[in-house]
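A.B. asks: So Swiss-Prot lists the following for this protein:
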BINDING   HIS77, HIS79, GLU118, HIS145, ASP164  Zn(2+) 1 binding site
MUTAGEN   ASP81 to Ala  Loss of endoribonuclease activity
BINDING   ASP81, HIS82, GLU118, ASP164, HIS199  Zn(2+) 2 binding site
MUTAGEN   ARG110 to Ala  Mildly decreases endoribonuclease activity. No effect on RNA-binding
MUTAGEN   ASN116 to Ala  Loss of endoribonuclease activity. No effect on RNA-binding
MUTAGEN   GLU118 to Ala  Loss of endoribonuclease activity. No effect on RNA-binding
MUTAGEN   ASP164 to Ala  Loss of endoribonuclease activity
MUTAGEN   ARG220 to Thr  Loss of endoribonuclease activity. Strongly decreases RNA-binding
Amino acid sequence: MAAVLQRVERLSNRVVRVLGCNPGPMTLQGTNTYLVGTGPRRILIDTGEPAIPEYISCLKQALTEFNTAIQEIVVTHWHRDHSGGIGDICKSINNDTTYCIKKLPRNPQREEIIGNGEQQYVYLKDGDVIKTEGATLRVLYTPGHTDDHMALLLEEENAIFSGDCILGEGTTVFEDLYDYMNSLKELLKIKADIIYPGHGPVIHNAEAKIQQYISHRNIREQQILTLFRENFEKSFTVMELVKIIYKNTPENLHEMAKHNLLLHLKKLEKEGKIFSNTDPDKKWKAHL
């Protein structure tokens, strides 16, 4: 069990974590939001969920304690537990100008409305740099968890704000495994020292953690490929594969296992290692 996270905690000279006060099975102890910089105006990364007054009061406490204000808001991805608090922050925390709220666009691009439509996103792109006193953040497009996911490299600390690409404990969920694995490999190349994750405690052995995430998925992939190689003339439905590969997993978890397995199959199909037919009862087979 991870140590209990404080609601407001200074993690370094330029990073303060404010906990989203929204604990749950997917959010762990809550969404980590971060005030980044050293000056009278700092960047806020992520905003927690909507309608969580405890979070707003923790954020106000942090701004008072560190004698600072919000320069702009950067959202790592569209999920509600990261973008949902924008409206409440704009309403409850006074600013002399309208907050600038930044994120990467959805892919394929689509209109995104914040709350009741009073605020609009300013869209970033991979490689953009966001600066404030004491901090330089470089945008890293890391799709996979979602199609618009970004991590941010804090250059002064060689640290990564990983959003939901990497968590402080356990593993994450993803929409596209092919993209997700490529994103992990890109993050590994940075050779970061620290990861400030979207949920859970700070990760001090950044490279080892990323490598662990990659290995975890590779082991499962090898298991799937071995099964296809040993049965290269056979084709399988997803549930047939689940019953073989997850045979030691309780049956009530097979639906979740099916979701994960399907993402692995789609990745392997993209790579030309297996193929599927177009029947209603889709079957998968080794690509010789």
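Backbone N, Cα and C define each Cβ position, glycine as well.
Given the structure is predicted, the values throughout are model-derived calculations rather than measurements.
I'd like these features described in context: how deep, what's nearby, how far apart.
C.D. replies: Sequence-distant neighbours of HIS145 (Zn(2+) 1 binding site): residues of the same chain at least 6 apart with a C-beta under 8 Å from its C-beta are HIS77, GLY163, ASP164, CYS165, THR172, VAL173, PHE174, GLU175, TYR180.
Taking all protein chains in view, 23 other C-beta atoms sit within 10 angstroms of the C-beta of ASP81 (mutagenesis position). ASP81 (mutagenesis position) falls within a helix when secondary structure is assigned with DSSP.
Within 10 Å of the C-beta of ARG110 (mutagenesis position) we count 9 further C-beta atoms, all protein chains included.
For ASN116 (mutagenesis position), the number of other Cβ atoms no farther than 10 Å from its own Cβ, over all displayed protein chains, is 7.
The DSSP secondary structure for GLU118 (mutagenesis position) is coil.
Non-local neighbourhood of ARG220 (mutagenesis position): ILE245, ASN260, HIS264, each in the same chain, at least six residues away, with C-beta under 8 Å from its C-beta.
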A.B. asks: I need the least crowded one of these binding-site residues (HIS77, HIS82, HIS199), counting other C-beta atoms within 10 angstroms of each C-beta.
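C.D. replies: If we count Cβ atoms within 10 Å for the binding-site residues HIS77, HIS82, HIS199, the smallest count is at HIS77.
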A.B. asks: Report, as a single number, how many Cβ atoms besides its own are within 10 Å of the Cβ of HIS79 (Zn(2+) 1 binding site).
C.D. replies: 21
A.B. asks: Compute the C-alpha separation of GLU118 (mutagenesis position) from HIS82 (Zn(2+) 2 binding site), stating it in Å without decimals.
C.D. replies: 18
A.B. asks: Look up ASP164 (mutagenesis position) in the DSSP assignment and reduce it to helix, strand or coil.
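C.D. replies: SS state of ASP164 (mutagenesis position) = coil.
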A.B. asks: Would you count the other CB atoms within 10 A of the CB of GLU118 (mutagenesis position), including those on all shown protein chains?
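C.D. replies: The Cβ of GLU118 (mutagenesis position) has 12 Cβ neighbours within 10 Å.
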A.B. asks: For the C-alpha pair, I'd like the distance in angstrom between ASN116 (mutagenesis position) and HIS199 (Zn(2+) 2 binding site), rounded off.
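C.D. replies: ASN116 (mutagenesis position) and HIS199 (Zn(2+) 2 binding site) have their Cα atoms 27 Å apart.
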